[in-house]
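Got a structure for you, written out below as structure tokens; questions coming shortly.
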Amino acid sequence: MVLSAADKSNVKAAWGKVGGNAGAYGAEALERMFLSFPTTKTYFPHFDLSHGSAQVKGHGEKVAAALTKAVGHLDDLPGTLSDLSDLHAHKLRVDPVNFKLLSHSLLVTLACHLPNDFTPAVHASLDKFLANVSTVLTSKYR
């Protein structure tokens, strides 16, 4: 799914509003995913998955950092996320559906925290962006 110029602008503007909260929102999205889709917990058997867990916060920071990097390289997501794609496909062997579940959880989290900025157009642009990220992360499964 190709991001239009308007989509890219919307994604950059929305992620800019996230600002210093990116890690916290990433952790909240993970918590939301674990609660809404309990099967996703199977990939984190060594984590304390309770609310406010340092491990979930730490992984939320990693998710947010990867997304921040992706937002900065919207024209080269495959190159930007290549190492993460390798990691998730070959070492972690994460079921590709989980990227969609995390994307959904992140959209809900952003909608909760940025209600005035989360317009239908921004929602659509972020959804397309996260779908593209998911596609790149699962590209090496084939």
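Here the Cβ of each residue, glycine as well, is placed from N, Cα and C on the backbone.
Sharing the record's features from Swiss-Prot:
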type	residues	note
DOMAIN	2-142	domain 'Globin'
VARIANT	GLY16 to Asp	In allele alpha-D
VARIANT	GLY20 to Ser	In alpha-2
BINDING	HIS59	O2 binding site
VARIANT	ASP76 to Tyr	In alpha-1-B
BINDING	HIS88	heme b binding site
VARIANT	LEU114 to His	In alpha-2
VARIANT	ASN116 to Ser	In alpha-2
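Distances, neighbours, how buried they are, the whole picture for these features please.
Residues of the domain 'Globin' (2-142) grouped by DSSP class, helix first, strand second and coil last, total 112 helix, 0 strand, 29 coil.
There are 10 other Cβ atoms within 10 Å of the Cβ belonging to GLY16 (variant position).
All protein chains shown were included, and the count of other CB atoms within 10 Å of the CB of HIS59 (O2 binding site) stands at 17.
Spatially close to ASP76 (variant position) yet at least six residues away along the chain is no residue at all, judged by Cβ distances under 8 angstroms.
With a 10 A radius on its CB, HIS88 (heme b binding site) counts 21 other CB atoms from all the protein chains.
On its own chain, LEU114 (variant position) has ALA14, LYS17, VAL18 as residues at least 6 apart in sequence with a Cβ closer than 8 Å to its own Cβ.
Long-range C-beta contacts of ASN116 (variant position), restricted to its own chain and to partners at least six residues apart, with a cutoff below 8 Å, are absent.
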For GLY20 (variant position), just count the other CB atoms lying within 10 A of its CB, please.
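Cβ-Cβ neighbours of GLY20 (variant position) within 10 Å number 6.
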Rounded to an integer, what is the Cα-Cα distance in Å between GLY16 (variant position) and HIS59 (O2 binding site)?
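GLY16 (variant position) and HIS59 (O2 binding site) have their Cα atoms 20 Å apart.
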Please average pLDDT over the domain 'Globin' (2-142) for the predicted structure.
95
